[in-house]
Amino acid sequence: MQQKVLSALEFHKVKEQVIGHAASSLGKEMLLELKPSASIDEIKKQLDEVDEASDIIRLRGQAPFGGLVDIRGALRRAEIGSVLSPSEFTEISGLLYAVKQMKHFITQMAEDGVDIPLIHQHAEQLITLSDLERDINSCIDDHGEVLDHASETLRGIRTQLRTLESRVRDRLESMLRSSSASKMLSDTIVTIRNDRFVIPVKQEYRSSYGGIVHDTSSSGATLFIEPQAIVDMNNSLQQAKVKEKQEIERILRVLTEKTAEYTEELFLDLQVLQTLDFIFAKARYAKAVKATKPIMNDTGFIRLKKARHPLLPPDQVVANDIELGRDFSTIVITGPNTGGKTVTLKTLGLLTLMAQSGLHIPADEGSEAAVFEHVFADIGDEQSIEQSLSTFSSHMVNIVGILEQVNENSLVLFDELGAGTDPQEGAALAMSILDDVHRTNARVLATTHYPELKAYGYNREGVMNASVEFDIETLSPTYKLLIGVPGRSNAFEISKRLGLPDHIIGQAKSEMTAEHNEVDTMIASLEQSKKRAEEELSETESIRKEAEKLHKELQQQIIELNSKKDKMLEEAEQQAAEKVKAAMKEAEDIIHELRTIKEEHKSFKDHELINAKKRLEGAMPAFEKSKKPEKPKTQKRDFKPGDEVKVLTFGQKGTLLEKTGGNEWNVQIGILKMKVKEKDLEFIKSAPEPKKEKMITAVKGKDYHVSLELDLRGERYENALSRVEKYLDDAVLAGYPRVSIIHGKGTGALRKGVQDLLKNHRSVKSSRFGEAGEGGSGVTVVELK
């Protein structure tokens with residue numbers, strides 16, 4: 001892309017605006033190199049990156065760029081062995097923190113389901129160096145000072161320094177407090193000169209003080225003297241400071257060597273963060289100018305919806321629809337000067353450059369932009385009627401260069417084509433130049449104020465006339481582009497509104513040819529028709545958007561209602577499960593009481609059995625149905641005791657015990673017995689053989705209540721198998737469909753013994769080892785008949 005074209009379209013000013021949104025000097029540096037690309041794949045990727053960054057800004061506000069500084073100089077110095085300063089290590093630590101924060105921030109958003117694959121891909125390249133960050137932070141604080149605990153040696157030296165400084169100050173302050181010394185001192189303070197502690201002594205008392213003069217006041221009236229009594233103490237202090245400096249140098253050298261080991265990773269982190277800053281700056285700019293992602297193509301088709309020039313004040317800029325490259329490849333905008341033609345031309349050119357640079361463009365959603373190999377522009381300040389030959393020549397030199405390079409993958413912009421010479425010759429040249437460029441199938445937008453070009457679009461296939469609307473009422477252009485309507489001067493209307501007498505205007509019109517007047521009338525009619533059509537289209541579009549908004553609101557309400565319904569069902573099911581669990585616990589407690597009574601050889605009394613039965617029946621909760629029960633799938637039939645049924649209100653299987661009269665049955669569900677209405681029962685299968693004694697045994701005979709698991713670990717072989725026999729019988733009586741036997745892995749002897757017993761047991765339907773989550777081969781899961 002030619003630099004003079006970028007300058008003519010003021011692309012550098014757009015770059016300056018984008019640079020203002022960068023978070024670091026690194027991002028600004030990268031944006032300074034921003035330029036249009038001719039690779040559609042690269043452009044689409046950059047636009048998608050900006051789109052993802054815009055989503056992040058919309059959802060989270062900003063990405064964390066704090067700590068991102070340019071440390072490349074420090075890293076290069078570390079590579080060659082130069083010792084880095086504490087402040088440089090503070091910057092490196094800040095960068096390491098920024099890397100950690102950015103990686104976590106973007107990774108968390110991706111894990112939360114935000115669709116940012118390209119940004120996430122950048123973040124995955126970041127390398128967190130926690131060890132290096134910890135080493136630096138343990139030695140240097142946020143202000144670039146080496147900490148006392150950076151080493152034990154440094155801690156000891158600084159303790160010594162503080163002690164020595166305290167002694168020197170105490171000695172000097174005692175001198176200052178001396179009554180004999182007060183008249184000889186300019187001030188009663190201890191100060192420092194040449195890194196040594198001194199006191200201010202008046203010039204006339206110099207001989208009364210032994211010691212070393214380190215400085216004199218500007219007036220010469222005060223001498224800053226180090227008394228002889230503290231010279232040795234100051235010397236000791238200086239020696240300690242030298243040791244401190246040497247130890248700090250050693251610590252910094254060690255840190256530099258550690259940093260040098262990771263310069264490759266740090267350079268990569270810098271590059272990734274620089275790229276992210278580059279992307280997010282473009283996204284922040286897009287938000288500031290209300291830009292959208294254009295749809296890119298390589299077919300030369302442009303359709304900009306409500307396009308706005310990004311450098312004009314938002315409250316003054318006029319949005320325009322611009323379409324080029326499908327039904328016509330050339331647009332010629334005609335009309336008078338100062339009508340806004342150049343702004344329209346620059347808007348098209350600048351938005352094309354922005355899109356090809358991976359920037360979102362100030363236009364409405366759904367706008368399309370094309371990728372061009374070349375963008376040519378001949379734009380100058382041609383707003384004066386008087387044009388010099390030199391101006392015409394310079395434009396013609398530029399046009400000749402364009403004609404030599406233009407091809408079908410070019411966008412060509414001509415501003416006031418043919419201006420600067422005789423109007424008739426200029427118009428003829430303009431048409432000839434347009435014909436030549438049009439034959440290459442390039443995309444062309446040209447502006448001119450020559451009336452001869454009004455008919456150009458009607459006589460050429462693939463060429464469309466256009467103009468910029470002029471408001472007769474306000475005597476000013478509206479800057480609204482009218483494609484399909486050629487421009488007209490409006491000179492008569494303007495003159496009339498400004499007070500020119502009617503007879504002069506009438507005489508002027510008579511001087512015009514009938515053909516010219518007819519053309520002007522036709523153009524005026526076209527303008528009115530187009531305006532009405534646009535108003536109707538705008539109204540239709542408004543109705544469509546309102547309908548879409550209503551549709552989305554209804555969809556959202558449906559989603560919310562479904563979500564609320566699902567939540568209510570889930571809560572109801574959870575409450576039901578909790579009630580069943582509580583009922584099971586109550587039943588277990590009751591059976592445990594009966595078992596205890598039996599083991600203590602107590603005889604059952606009638607009232608104890610009656611109370612236990614009532615408690616068992618009352619243990620089953622009365623559910624508040626949060627949803628309608630299932631309807632029976634089969635036709636109504638005659639139930640009989642022993643039938644296996646499904647209790648629809650609870651979704652559980654059970655066995656019919658006896659009919660209690662009317663339409664109710666006593667149903668056994670596991671260890672629970674309850675009354676259920678016949679309409680809430682669904683037949684599954686008939687009873688194989690009635691076992692009348694089963695319920696009696698369950699309460700009065702066999703002690704059948706057991707846990708769902710039998711733990712045999714630590715048991716002797718024979719005792720363990722005996723327990724398995726008893727446990728299986730009890731589990732069958734308890735109505736359990738499935739139990740687990742924990743035998744452990746060990747030598748495998750107990751496991752094999754259990755497996756052999758289960759194969760031949762009358763109540764075992766099947767058995768298997770537990771899954772990974774059930775205990776693996778250390779557990780056998782038994783299905784009971």
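Cβ coordinates are placed from backbone N, Cα and C, and glycine is handled just like the others.
What you see is the original sequence, not a version with the noted changes.
Spatially close to Gly340 (mutagenesis position) yet at least six residues away along the chain are Val318, Val468, Pro477, Tyr479, judged by Cβ distances under 8 angstroms. If you look up Swiss-Prot, you'll see Gly335, Pro336, Asn337, Thr338, Gly339, Gly340, Lys341, Thr342 marked as ATP binding site.
As a published mutagenesis entry, Gly340 to Arg appears in Swiss-Prot alongside the note: Prevents disome splitting.
Taking Cβ-Cβ distances under 8 Å and a sequence gap of 6 or more within the same chain, the neighbours of Lys341 (mutagenesis position) are Ile333, Gly335, Asp415, Thr447, Val468. Quoted from Swiss-Prot for the published mutagenesis Lys341 to Ala: Probably binds less ATP, more associated with polysomes than disomes or trisomes, does not restore alanine-tailing, does not restore erythromycin sensitivity, outcompeted by wild-type strain in vivo.
In the three-state DSSP reading, Glu416 (mutagenesis position) counts as coil. Under the heading of mutagenesis, Swiss-Prot lists Glu416 to Ala and annotates it as follows: Probably decreased ATP hydrolysis, more associated with polysomes than disomes or trisomes, does not restore alanine-tailing, does not restore erythromycin sensitivity, prevents disome splitting.
According to Swiss-Prot, the domain 'Smr' annotation covers 710-785, on the basis of sequence analysis.
According to DSSP, Asp711 (mutagenesis position) is assigned to a strand segment. Sequence-distant neighbours of Asp711 (mutagenesis position) (same chain, six or more apart, CB under 8 Å from its CB) are Ile742, listed in sequence order. Here the residue is the original one, while Swiss-Prot reports the published mutagenesis Asp711 to Ala with the comment Slightly reduced ability to restore erythromycin resistance in vivo, outcompeted by wild-type strain in vivo.
Swiss-Prot gives this note for the published mutagenesis His743 to Ala: Dramatically decreased binding to stalled/collided disomes. Remark: His743 (mutagenesis position) has Leu712, Arg713, Ala720, Leu750, Arg751, Val754, Gly778, Val779, Thr780 as non-local neighbours, by Cβ distance under 8 Å and separation of at least 6 in sequence.
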Other CB atoms within 10 A, centred on Glu416 (mutagenesis position): 25
Cα distance (Å, whole number) from Glu416 (mutagenesis position) to Thr342 (ATP binding site): 8
Three-class DSSP secondary structure - Thr342 (ATP binding site): helix
